[in-house]
Amino acid sequence: MKLTCVMIVAVLFLTAWTFVTADDSKNGLENHFWKARDEMKNREASKLDKKEACYAPGTFCGIKPGLCCSEFCLPGVCFGG
């Protein structure tokens, strides 16, 4: 009997916790779907599509050598064209 009561209280607590910590219903999955669909139609609206501009040859490329337009960075400077 005690175990049954403990289980019922635990289930009720976990159910209440789920509802309390859940996202607002205004931002439910259906809204995420429509937002993603709109971003697919309008590529400029997509945050994933935005890339940083590449660095011109002779520019300091620092610790991110992948940002050189030529993809070739030696001793911190972009080379090539």
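Using N, Cα and C of the backbone, Cβ positions are placed for all residues, glycine too.
Swiss-Prot gives this note for the published mutagenesis THR59 to Ala: No loss of activity. Every protein chain shown contributes to the tally, and the Cβ of THR59 (mutagenesis position) ends up with 15 other Cβ atoms within 10 Å.
In the three-state DSSP scheme, PHE60 (mutagenesis position) is classed as strand. Looking at Swiss-Prot, the entry for mutagenesis of PHE60 to Ala says: Loss of biological activity. However, coinjection of this mutant protects against the wild-type conotoxin, suggesting that the mutant binds competitively to the wild-type conotoxin ligand site. Such a protective effect does not occur for all physiological targets.
According to Swiss-Prot, the mutagenesis experiment ILE63 to Ala carries the following note: Loss of activity.
The annotation that Swiss-Prot gives for the mutagenesis experiment LYS64 to Ala reads: No loss of activity.
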